[in-house]
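Taken from Swiss-Prot, the feature domain 'Protein kinase' covers 37-291. Annotated ATP binding site per Swiss-Prot: L43, G44, H45, G46, T47, F48, A49, K50, V51, K66, in sequence order. Here Swiss-Prot notes a mutagenesis experiment, K66 to D, with the remark: Loss of kinase activity. Per Swiss-Prot, active site, proton acceptor is recorded for D159. Annotation source Swiss-Prot lists domain 'NAF' at 354-398.
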Amino acid sequence: MAATPPSSQHRRPLSSSASAASLAGKPRGGGLLLGRYELGRLLGHGTFAKVYQARSADSGEPVAIKVLDKEKAMRHGLVPHIKREIAILRRVRHPNIVRLFEVMATKSKIYFVMELVRGGELFGRVAKGRLKEDTARRYFQQLVSAVGFCHARGVFHRDLKPENLLVDEHGDLKVSDFGLSAVADQFHPDGLLHTFCGTPSYVAPEVLARRGYDGAKADIWSCGIILFVLMAGYLPFHDQNLMAMYRKIYRGEFRCPRWFSKDLSSLLNRILDTNPETRITVKEVMESRWFQKGFRPVRFYVEDDQVHSLADGDNDMPELEPSEPPPPPPFPPPPPQQDDDGEESGWESDSSVASCPATLSSEERRQRPLGSLTRPASLNAFDIISFSKGFDLSGLFEERGSEVRFISAEPMQTIITKLEEIAKVKSFFVRRKDWRVSIEGTREGLKGPLTIGAEIFELTPSLVVVEVKKKAGDKEEYDDFCNRELKPGMQHLVHHMGSVPNIPSDTE
């Protein structure tokens with residue numbers, strides 16, 4: 001269910017006996033939903049969910065809230081799908097993908113607090129007639145950029161169609177409704193997906209054939225159908241008889257209208273290739289002449305779990321106050337326990353209210369002291385030692401997947417300055433906020449620019465821990481940066497200790 005009104009054939013008004021309050025858990029008498037959101041009008045609904053416009057009571061920011069009935073979801077076996085959608089939306093943070101802010105639950109309802117996209121569905125725009133080529137191209141560029149970003153993170157949408165593409169007030173496209181999405185770990189031993197899903201008019205022939213299919217190739221087929229619809233105003237494969245339409249899809253029987261340019265027709269013929277082995281890839285689409293015209297790769301960074309788009313030339317780094325810098329935050333605790341879906345466990349607890357924030361709220365960001373984070377105020381020696389492999393705090397570089405940590409006795413400003421110098425060697429952009437540094441690469445790719453976060457935590461009054469982790473981008477590029485630039489450049493700042501430092505206890 002998209003966070004905007006669905007197309008007219010799916011929308012119906014609430015009956016007189018059912019109000020928004022009773023359906024969504026909105027308190028009677030104008031109260032707040034779970035004490036946090038003012039629920040507004042119903043935007044639309046499907047079989048299992050309703051979407052309401054709402055407003056944050058703390059910040060006043062408008063949001064969309066998707067409400068699901070927990071009992072109905074469990075009865076129809078949708079709980080794994082819901083959990084997977086939550087995990088996927090947190091994995092694919094991109095300017096052209098609808099954002100998930102928070103997930104809340106009561107004993108009877110599940111609430112998705114999402115970005116409110118005011119412009120409506122792309123379907124509504126094309127229903128009025130075909131689009132101009134430059135307009136269609138811009139939407140297609142944003143669609144393919146978002147889809148390629150998802151694929152690079154092992155996510156395959158599987159239900160791409162104009163009804164699931166929204167347009168915001170700035171005219172930018174947003175991909176929504178990941179309810180049928182698959183992740184790479186769902187592949188069968190043959191490396192393919194086997195579940196039939198999607199809308200027949202937009203589904204690739206190998207999916208209709210109910211044989212194993214490549215999720216990325218199936219998604220790019222759907223993108224081609226969408227492009228054809230935007231440019232022609234009708235579907236390339238259409239027939240009143242469903243089986244006749246299937247035959248046309250299997251055979252690839254379609255014709256481009258005479259107003260399609262040669263480059264566009266060539267691109268569509270390569271996308272709508274019935275053989276997935278020879279079908280064009282996302283990378284090849286993005287390199288095509290028709291796609292490249294006027295294309296500006298999206299540039300963005302993620303900070304505090306918020307997606308921030310960058311305008312051209314917006315590379316300035318916010319300066320730290322030159323006077324007394326804020327104290328560094330305490331050393332971070334271990335990440336929360338996660339279940340097999342990569343989602344924090346406990347969301348379907350029997351407690352009356354459970355909340356699983358995807359980001360800090362605007363109010364929390366305003367109230368948070370400069371330089372502090374939402375972490376415990378203090379940790380004892382055992383907590384800190386447990387972070388280091390084998391209880392070893394010798395100061396050597398420690399690697400944990402996409403994270404690198406080391407201990408230093410150097411002044412924090414010296415460490416930050418060195419990080420900036422290393423980044424500039426690679427012509428990376430640098431952003432500073434308190435004792436955090438964000439290093440952003442310039443090389444574009446399906447995964448977006450490489451983004452590295454570095455943060456300094458106080459271990460003792462004389463020692464700090466520096467934590468570096470990949471926040472976005474290609475892992476190989478990150479590993480190369482760490483091995484060739486970061487580790488050699490920071491090695492002289494690493495503090496080598498003969499024993500574990502004297503860490504104050506909680507009672508001191």
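Every residue gets a Cβ built from N, Cα and C, even glycine.
Original residues only.
This view paints the features noted in Swiss-Prot onto the structure.
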residue : record                       : DSSP (3 states)
L43     : ATP binding site             : strand
A49     : ATP binding site             : strand
K66     : mutagenesis position         : strand
D159    : active site, proton acceptor : coil
Over the residue list L43, G44, H45, G46, T47, F48, A49, K50, V51, K66, recorded for ATP, what is the maximum interresidue Cα distance in Å? 14
Among the binding-site residues L43, T47, A49, which residue has its Cβ surrounded by the fewest other Cβ atoms within 10 Å? T47
Spacing of the two Cα atoms, A49 (ATP binding site) and K66 (mutagenesis position), in whole angstrom, works out to 6
All chains considered, the count of other Cβ atoms within 10 Å of the Cβ of V51 (ATP binding site) is 24
Taking only the CA atoms, the spacing between V51 (ATP binding site) and K66 (mutagenesis position), expressed in whole angstrom, is 4
Where H45 (ATP binding site) and K66 (mutagenesis position) are concerned, what is their Cα separation in Å, rounded? 9
Can you figure out which of L43, T47, D159 (the recorded positions) comes closest in space to K66 (mutagenesis position), comparing Cα atoms? L43
T47 (ATP binding site) and D159 (active site, proton acceptor), distance between Cα atoms, whole Å: 16
K66 (mutagenesis position) CB neighbourhood, other CB atoms within 10 A: 25
Stretch-averaged pLDDT - the domain 'NAF' (354-398): 44
